[in-house]
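Chemist: Per Swiss-Prot, active site is recorded for Arg328. Positions annotated as domain 'Biotin carboxylation' by Swiss-Prot: 36-486. The feature domain 'ATP-grasp' is assigned by Swiss-Prot to 156-353, with sequence analysis given as support. The domain 'Biotinyl-binding' feature in Swiss-Prot is assigned to 1109-1178. Swiss-Prot documents Lys79 to Gln or Arg as a published mutagenesis change and attaches the note Reduced pyruvate carboxylase activity. Experimental mutagenesis at this site is recorded by Swiss-Prot as Lys152 to Gln or Arg, annotated: Reduced pyruvate carboxylase activity. Record note (Swiss-Prot) on the mutagenesis of Lys748 to Gln: Reduced pyruvate carboxylase activity.
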Amino acid sequence: MLKFQTVRGGLRLLGVRRSSSAPVASPNVRRLEYKPIKKVMVANRGEIAIRVFRACTELGIRTVAVYSEQDTGQMHRQKADEAYLIGRGLAPVQAYLHIPDIIKVAKENGVDAVHPGYGFLSERADFAQACQDAGVRFIGPSPEVVRKMGDKVEARAIAIAAGVPVVPGTDSPISSLHEAHEFSNTFGFPIIFKAAYGGGGRGMRVVHSYEELEENYTRAYSEALAAFGNGALFVEKFIEKPRHIEVQILGDQYGNILHLYERDCSIQRRHQKVVEIAPATHLDPQLRSRLTSDSVKLAKQVGYENAGTVEFLVDKHGKHYFIEVNSRLQVEHTVTEEITDVDLVHAQIHVSEGRSLPDLGLRQENIRINGCAIQCRVTTEDPARSFQPDTGRIEVFRSGEGMGIRLDNASAFQGAVISPHYDSLLVKVIAHGKDHPTAATKMSRALAEFRVRGVKTNIPFLQNVLNNQQFLAGTVDTQFIDENPELFQLRPAQNRAQKLLHYLGHVMVNGPTTPIPVNVSPSPVDPAVPVVPIGPPPAGFRDILLREGPEGFARAVRNHQGLLLMDTTFRDAHQSLLATRVRTHDLKKIAPYVAHNFNKLFSMENWGGATFDVAMRFLYECPWRRLQELRELIPNIPFQMLLRGANAVGYTNYPDNVVFKFCEVAKENGMDVFRVFDSLNYLPNMLLGMEAAGSAGGVVEAAISYTGDVADPSRTKYSLEYYMGLAEELVRAGTHILCIKDMAGLLKPAACTMLVSSLRDRFPDLPLHIHTHDTSGAGVAAMLACAQAGADVVDVAVDSMSGMTSQPSMGALVACTKGTPLDTEVPLERVFDYSEYWEGARGLYAAFDCTATMKSGNSDVYENEIPGGQYTNLHFQAHSMGLGSKFKEVKKAYVEANQMLGDLIKVTPSSKIVGDLAQFMVQNGLSRAEAEAQAEELSFPRSVVEFLQGYIGIPHGGFPEPFRSKVLKDLPRIEGRPGASLPPLNLKELEKDLIDRHGEEVTPEDVLSAAMYPDVFAQFKDFTATFGPLDSLNTRLFLQGPKIAEEFEVELERGKTLHIKALAVSDLNRAGQRQVFFELNGQLRSILVKDTQAMKEMHFHPKALKDVKGQIGAPMPGKVIDIKVAAGDKVAKGQPLCVLSAMKMETVVTSPMEGTIRKVHVTKDMTLEGDDLILEIE
């Protein structure tokens, strides 16, 4: 039954939750005077202070908190009835170790008793004595017992006297490294240093060899001094792979001692407990009996009173060794409370008031184990970085609760600031179940419910522990973490909502993250998506491809009656008109409509070329994800990509195995037709790309890049014979489809008729595909001429995305062929709806639209031969530099540069080379004659020099001489195919490097992105790791962020939608930040955003750049307590550079490389943030 006592302020529940026995005093024991406690002060902070306050409130006792200057915002001071500052002007830890201030607060405010909590002064006999001397009760053992038990060496002697087995070790604290040497000589390695006046893993260091002895002794001494105010150490033999079992004891002032069974604390890291379990699983009953009886025997030996813990190591043979007594409440007391139903803090207070254990209904025979309890300490430590403490502001805190879950929390709330000064504990989560697996399941569920944003936590690591089969079987020892490296295969939290808020806030404060060429806002009107029928889309040419393979697909195309169209709207059209900036978000919205209404298309060009790197570089999207998502939405129409031969989708040469692997993975992700070309029509490069695409199982479409005019007999370099000869080689190489790729739109109707009819006559069974641009305005006429001459497929873009430097109009071709033998079978009214969508979508990209400076196409393209996309770019660049009126000169220079380089075929990257040389000539006021005459002295653009060296292949007709020799002088020249001499890239090694850098699962697609664009990919991964899945934002939000008071939805995935409202942006704070407020799913959220413009005018410590080898950054926030090197010193890999201290833990920063110290950026006692630059090595 429950026993109550009337006290001031109400009823008091005695120190047991449930008891079947009435309170009876022990017989023949002198009764002490009962002195009720009316006011308790907790000389501690964080969750243990809150735990004691709650117990006091339940007992009707008034509570008093103390706090340091650094803890003014901490929750424990708010949970108490009164709170007082201590340690003014002292270091953070020293404030809670300042006995005079604590005693002064107690005496001045009528405190009856002081509860020490754990850590800090809890095991300091001088503190217990100071309380006693001041007439204030110390809720704990007597000062003498605290002294004996707190001095681990004396406690060891007492254990020996009581007949309790101990680990071989020193009899008293050691005071020199020499004594440590002597002990290791006697007992051998491994040995362990332990702080003589405290626990919790502080001051503990294991040493395995003489070489490690000095460094570990120094660190252990320093840690013990910082944590407990005394650096004394003792040393003992280290028992390998033991279980760490501790027994909870409770004594009163009448000599009654009982135990509350044991806890298993074997899951540790650096002797710091991580997960605690009660009772210990699979513990032999006889061993349990020996452990508990030895614990009671030891407590009686010293006349122990109040709560305490006796700790043991149990070796693999079941032999136990006494370690120490913690004469205080333990962090993990909670699990004992859960399985015994005894409130230990209540009991502590009652014992201090003079109550006996029998009075409280606490008899050994009544203490029973009920089920199993597990405690996890949720901390702001990053398991991926060796559990380094993280600091910062908690942006979101949502805990896991429910049946069987208890939370003992500290300052875990939204807006709380986690400092580097104290322990990193956020909350203790305790799960109680009928057995170990049940408790583990409840704990796992609760941790999965947690949402902590703004600081890193150890929750992913704890979840791995809870799911580990060895843990679930209950057979763990202290090496569990070290022997299970898979525990560190952490599944990163998605944290998508908070990351997106950070992005939106960043844009609201700093403007767009992608360069905006024209200051024009996106259209405020969202494009209307036409109605899409329910059900699967109708069959299309891809169904034929999947059924009959590439050869059968090619036959079907050739046998088709009527003209087939390829739609370039999803790639080349927006590359030409909108600087390749169209986002997956807008492509996905219209994709289902295309699938249902345009199944008669030959294919859709939607991938490859410039879209690949631009997606990562400027849109912060994964190009592979775009392909995957579009494939899912359009399963019936073949996809086509642009493959730059041996350059794949890059601008340089790659090892052959990279090109082959790229095509293989592209095919696996849904790519069908590979349009393979080379910017110089260099056959070896094209053949490699064709082989790679073919071996992947794709449709090979060899594309001959077109320039000149085959209908003009004066243009002899690129004659009909040239194209026919090249076509022969490509057909012989096994192409499934032959393409003429007219990048500048130079094909005139007469040339179309001549070239296509010749190809049709020569290759009657081969599908012919023609690509052009409409810069001149003659694109529709040219494509009709091609169709009439025998072409099977021509390229078009939907009307609102056609014309100018894009492809000819889809609607125009459909209308012109309707009712003729060339009928496309594409419904014209569906083209209108499709076009209307893109007209609206185009308005979202107004800042990138070529019409900002270009109002029409121009027939002068027949003279300058500038490809469509490049024509747009050059036109815009000229206007943005104030040279719009001189664009004519740029085009003239382009013609001259082309002739200087030997009259090239111009398509990326050769077109860029010509463009670079043209701009170089304009900027330097050079004519062709002047540039050629001064070729030996001029510093030409790098792209020009590398072209002349042979880096992109050999142009038709060879390199221009003597210009080439003048420019190159003695630079090396490449003979043959540029990539042929490159060794294979180790893709497995690259994957490992990516995992090491980005710390998450890396896909084959990621590996290939990194192989193609290593720097761009790294920046993309870093950006999205910070800002989340940006492709889920609509384009207006992506470019300019929301307006204040704007409400909107963001769909993360099917069935998961965020409701967001932008509320306000604050003024600038002293750290150069602005606070941005949102409402997310009805709850207030705020984030801090650095104002990049304002920070340029403020001084901050530099950050270490991840990509700069030799820049060493702080691995965690903390204080510099030792610098071991100076500028000019030579260092070896692994050599200590400096020592940081944070949260009472020290970390040695070591050199990752051999070199010389160039500069040291820190001084002793400097406080650093994470990644602050410490020093530079060269």
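Note: Cβ is positioned from N, Cα and C throughout, glycine not excepted.
Original residues only.
Tell me about the setting of these features in this model.
Modeler: The Cβ neighbour count for Arg328 (active site), using a 10 Å radius over every protein chain in view, is 28. In the three-state DSSP scheme, Arg328 (active site) falls into the coil class.
For Lys79 (mutagenesis position), the Cβ neighbour count at a 10 Å cut-off comes to 19, with all displayed protein chains included.
In three-state terms derived from DSSP, Lys152 (mutagenesis position) belongs to a helical segment.
For Lys748 (mutagenesis position), applying a Cβ distance below 8 Å and a minimum sequence separation of six or more within one chain yields Asp709, Ala711, Ala778, Ala782, Tyr862.
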Chemist: Round to a whole number and give the Cα-to-Cα distance in Å for the pair Arg328 (active site) and Lys152 (mutagenesis position).
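Modeler: Just about 14 Å between their Cα atoms.
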Chemist: The domain 'Biotin carboxylation' (36-486): mean pLDDT?
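Modeler: Mean per-residue confidence for the domain 'Biotin carboxylation' (36-486): 93 out of 100.
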Chemist: Once the chains shown are all counted, how many other Cβ atoms turn up within 10 Å of the Cβ of Lys152 (mutagenesis position)?
Modeler: 26
Chemist: Distance between Lys152 (mutagenesis position) and Lys79 (mutagenesis position) at the Cα atoms, whole Å?
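Modeler: Lys152 (mutagenesis position) to Lys79 (mutagenesis position), Cα-Cα distance: 34 Å.
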Chemist: Where does Lys748 (mutagenesis position) sit in the DSSP three-state scheme?
Modeler: coil
